[in-house]
Every structure is written in C-alpha cells, then in structure tokens.
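Participant: According to Swiss-Prot, the record shows the following:
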- Ser131 to Asp: Phosphomimetic mutant that lead to increased centrosome number (MUTAGEN)
- Ser131 to Ala: Weak effect possibly due to low expression of this mutant (MUTAGEN)
- Ala142, Gly143, Gly144, Thr145, Gly146, Ser147, Gly148: GTP binding site (BINDING)
Amino acid sequence: MPREIITLQLGQCGNQIGFEFWKQLCAEHGISPEGIVEEFATEGTDRKDVFFYQADDEHYIPRAVLLDLEPRVIHSILNSSYAKLYNPENIYLSEHGGGAGNNWGRGFSQGEKIHEDIFDIIDREADGSDSLEGFVLCHSIAGGTGSGLGSYLLERLNDRYPKKLVQTYSVFPNQDEMSDVVVQPYNSLLTLKRLTQNADCVVVLDNTALNRIATDRLHIQNPSFSQINQLVSTIMSASTTTLRYPGYMNNDLIGLIASLIPTPRLHFLMTGYTPLTTDQSVASVRKTTVLDVMRRLLQPKNVMVSTGRDRQTNHCYIAILNIIQGEVDPTQVHKSLQRIRERKLANFIPWGPASIQVALSRKSPYLPSAHRVSGLMMANHTSISSLFESSCQQYDKLWKRGAFLEQFRKEDIFKDNFEEMHRSREVVQELIDEYHAATRPDYISWGTQEQ
C-alpha cells in the first residue's frame with residue numbers, strides 16, 4: 001500500500017530545488033517532461049504513486065504544491081519544458097506579487113491572509129490520496145517567503161494534520177560570504193523555532209558546505225545556484241529512493257525517520273553523498289566498493305553541513321542511515337559495518353547502541369551511471385548544533401545594536417513587542433543545550449532534573 005507524500009515548495013529557493021527534484025524523479029522513473037511514461041520505461045518495479053498521481057488520461061502529475069509571493073521563479077518553471085508536468089490548480093501566486101521583501105514577519109502575516117486559498121489546494125491534494133503519510137516542505141530559512149510563510153505553514157499543518165509526518169529540506173544560508181539579506185539572522189532564528197517545534201524531521205542543506213563541495217570536489221570555480229541545486233536534488237532523490245524502489249526495509253517515511261531520531265527534539269539531519277564527480281577520469285581509477293563508499297561517507301569533506309571544531313564538546317553520532325544504491329552483495333555490507341565498528345571510524349553516543357543502519361536500494365534502470373555503487377548518508381550528529389550557534393551569534397550581534405527592527409515592527413506579530421524573537425532565541429538555545437547534553441552519558445535523565 002503506497003503511502004503518499006505531498007511536496008510543498010515555498011519561495012524562490014524552495015521552488016528552484018523542487019524543480020530540480022522533479023526533473024530528477026522524472027528521469028529516474030522514465031517519465032517525460034509532459035508527464036507521459038516513456039516507451040522504454042517498461043519495468044514495473046518502481047512505485048511512482050508515492051510522489052505522483054495519474055490523471056484521467058494516464059499521465060503522471062507530481063503531488064506538489066508550488067507557492068510563492070512573487071512570480072519570477074514560478075513563471076520560469078511555467079516557461080520551461082516541464083510546464084505541462086504540474087497541475088496548474090496547485091500553483092499559488094499571491095495577487096499583488098510583491099513578495100515578502102526578505103522579511104520573515106511579512107511572509108508570516110501574508111500566510112494569515114492567504115491561509116484559506118493555500119489550504120484549499122493542500123486539502124484537495126490530501127483528499128486525493130489513499131493513505132497520505134505526510135508532507136515534505138522545501139524552503140530556505142534566510143529569505144522572507146521560505147522562512148515566514150514556511151513557518152506559518154508548519155504551524156498550521158501541525159494543527160490541521162496532527163497525525164501526519166512533516167519533513168523539511170531546509171536550506172541554511174552561506175556563512176562564508178556577505179548576505180544580500182541584512183535581516184537574515186532574524187529570519188533564520190524565527191524559522192528555527194518552528195523547525196524545532198513543528199517538524200518531525202529536518203534535512204539540513206547548508207549552503208556553506210554545498211559551495212565548498214562544488215568548489216573542492218566538483219572543481220567548479222564559482223558555483224551557480226543551479227549547480228548547487230543539482231547537488232540538492234541528488235540528495236533529495238537519493239534520500240527518497242527506498243520509498244520509490246521499495247525493499248523490505250525503510251520503505252516509508254516513518255521507517256526512515258524512526259531509525260534516525262530516537263528523541264523527538266533532536267531531529268536535524270545532515271547528509272553526505274559519494275562519489276560526487278563530474279570528472280570522467282576519476283571513474284576509471286576508482287573501484288567503488290561498499291566499504292569504500294561507507295568509509296567515504298564518514299569523511300567530513302563529503303558531508304553537506306559545515307560544522308566548526310568544538311574543543312569543549314566531544315561531538316558524536318546519534319544514528320546513521322546509509323542508503324546504498326547499485327550492485328551490492330549484502331554480505332559485503334555486513335563486513336563493512338564490522339570494519340567500521342572495529343576501527344571505530346565513527347564516534348557514537350555513550351547512552352545508546354551504535355546505531356548504524358544500511359538500506360540497500362536499486363538504482364533507476366533508465367539512468368546511465370558512471371559508478372557501480374553510490375551512497376547517501378543521513379546522519380543525526382550532535383555537531384549540527386554549531387550551525388545553530390552561529391545563527392544565534394549573528395542574531396545577537398544585530399539584536400544588541402537594535403538593527404533593522406523597524407522593518408519588523410510594521411508587521412502585526414511584532415507591532416507591540418518582540419516577544420516572538422526572544423522566545424525563538426530561547427527555543428534555539430534549548431535545542432543547542434540538548435545537543436550538547438546528548439554527548440554525555442547522563443543524557444537519558446537530562447531534562448528530568450529541570451522540570
């Protein structure tokens with residue numbers, strides 16, 4: 001029984017990565033840009049209906065809702081060769097098209113105004129599913145629409161569909177370069193509060209690390225947005241392969257999430273992928289074995305989140321799930337796991353078992369691949385807290401100077417006071433503290449002392 005997933009794409013970033021994701025899924029399932037199954041796509045072993053549904057004339061339509069407060073990106077999608085793929089009723093552009101002006105408050109209050117229209121679309125999609133498992137939200141936390149409208153939607157989805165899973169692919173801003181959005185630290189922190197309280201699982205896509213990987217590993221001097229988005233769509237499609245090419249394990253979203261998230265608040269995941277090459281010569285000298293792939297996945301340079309060194313805290317893995325695609329002998333997997341444990345290649349939490357799981361998945365038969373084996377690691381690692389710490393530091397700098405607060409005061413939620421900002425700062429601080437506590441053996445009783 002397929003458990004359907006509805007994808008919500010928000011704002012410029014969310015719609016751009018969503019667009020790449022659907023392009024990738026179409027290629028993997030042998031679906032043309034118009035949604036028609038290609039003649040060569042005869043293998044019936046994949047499950048298309050988790051992410052697509054079939055219209056009356058048999059062509060496939062993504063279970064996707066495209067939302068934006070300004071038209072530029074969605075118009076570019078509608079002028080692309082994939083324009084006919086989407087259901088036009090599932091596209092929502094705000095009437096006045098002014099956008100959220102990179103302001104979380106404006107994005108949030110726009111959400112309140114257009115709430116009815118958006119949920120008409122979402123409810124209709126949900127009613128069209130046989131057994132909806134949950135929602136996947138693509139957005140960035142730095143701008144206005146992805147952060148503000150995204151936060152509003154996360155809160156409402158929890159109220160409206162309390163039993164459905166909500167997973168997000170959240171793009172974190174690049175810390176290495178100056179941002180063109182001056183209020184980004186405010187936007188990020190306000191969104192982080194909702195990601196902590198209203199999402200079941202957050203896959204963190206860190207622009208700093210994605211840029212580093214594109215430059216170091218793919219040898220692209222100044223990576224463009226679309227090149228970074230291709231990296232992201234690789235991660236998104238690989239993390240959903242077990243849902244689309246089901247095996248006997250991890251073939252639904254809860255199965256994926258349950259193995260990675262033992263305690264509810266620590267649900268921010270980092271990803272790693274290998275082999276990442278655009279260089280054909282590397283393919284000819286490297287033999288990709290399961291052990292090779294699994295060992296490379298544990299190397300920091302392949303991980304798509306940049307975390308600083310922390311001398312005070314001995315950061316560790318809470319859980320790892322490796323999704324290995326390709327020609328794989330299961331006995332090899334067992335040997336590789338043993339080797340990783342014997343050599344202590346990964347440092348695990350002191351209060352629970354070393355949870356490293358492997359899901360084997362078929363590759364799409366329709367896409368040529370330069371590598372026999374490729375792997376995606378989804379990991380719950382305590383060092384992700386350093387990303388939240390740098391968000392807090394940037395926020396504190398602005399807050400201390402009272403910078404740019406005027407822009408927020410215009411919105412209803414901040415009209416009388418900035419209580420919402422203080423509360424968000426507290427929630428993120430509690431999250432950081434809990435990640436630090438998870439590195440210690442007494443974490444099991446953590447939190448009971450404070451109540």
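Note that Cβ sites are derived from N, Cα and C of the backbone, with glycine treated the same way.
None of the noted substitutions appears here; every position holds its original residue.
Note that the structure is predicted; figures quoted are calculated from it, not measured.
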Participant: Measure the Cβ-based neighbour count of Ser131 (mutagenesis position), defined as the other Cβ atoms within 10 Å of its Cβ.
Facilitator: 9
Participant: Looking at the binding-site residues Gly143, Gly144, Gly146, Gly148, which one has the fewest other Cβ atoms within 10 Å of its own Cβ?
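Facilitator: Fewest other Cβ atoms within 10 Å, among the binding-site residues Gly143, Gly144, Gly146, Gly148, is found for Gly144.
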Participant: With the GTP site defined by Ala142, Gly143, Gly144, Thr145, Gly146, Ser147, Gly148, which remaining residues of that chain have Cβ atoms positioned within 8 Å of the Cβ centroid?
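Facilitator: Output for this site, in sequence order: Leu10, Gly11, Ala100, Asn102, Trp104, Gly107, His139, Ser140, Ile141, Leu149, Gly150, Asn187, Thr191.
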Participant: Whose Cβ, among the binding-site residues Thr145, Ser147, has more other Cβ atoms within 10 Å than any of the rest?
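Facilitator: Result for the most crowded candidate: Ser147.
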Participant: In Å, rounded, how far does the Cα of Gly143 (GTP binding site) sit from the Cα of Ser131 (mutagenesis position)?
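Facilitator: About 33 Å separates the two Cα atoms.
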Participant: Check the DSSP secondary structure of Ser131 (mutagenesis position), expressed as helix, strand or coil.
Facilitator: coil
Participant: What three-state secondary structure does DSSP assign to Gly143 (GTP binding site)?
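Facilitator: Looking at the DSSP assignment, Gly143 (GTP binding site) belongs to neither helix nor strand, so coil.
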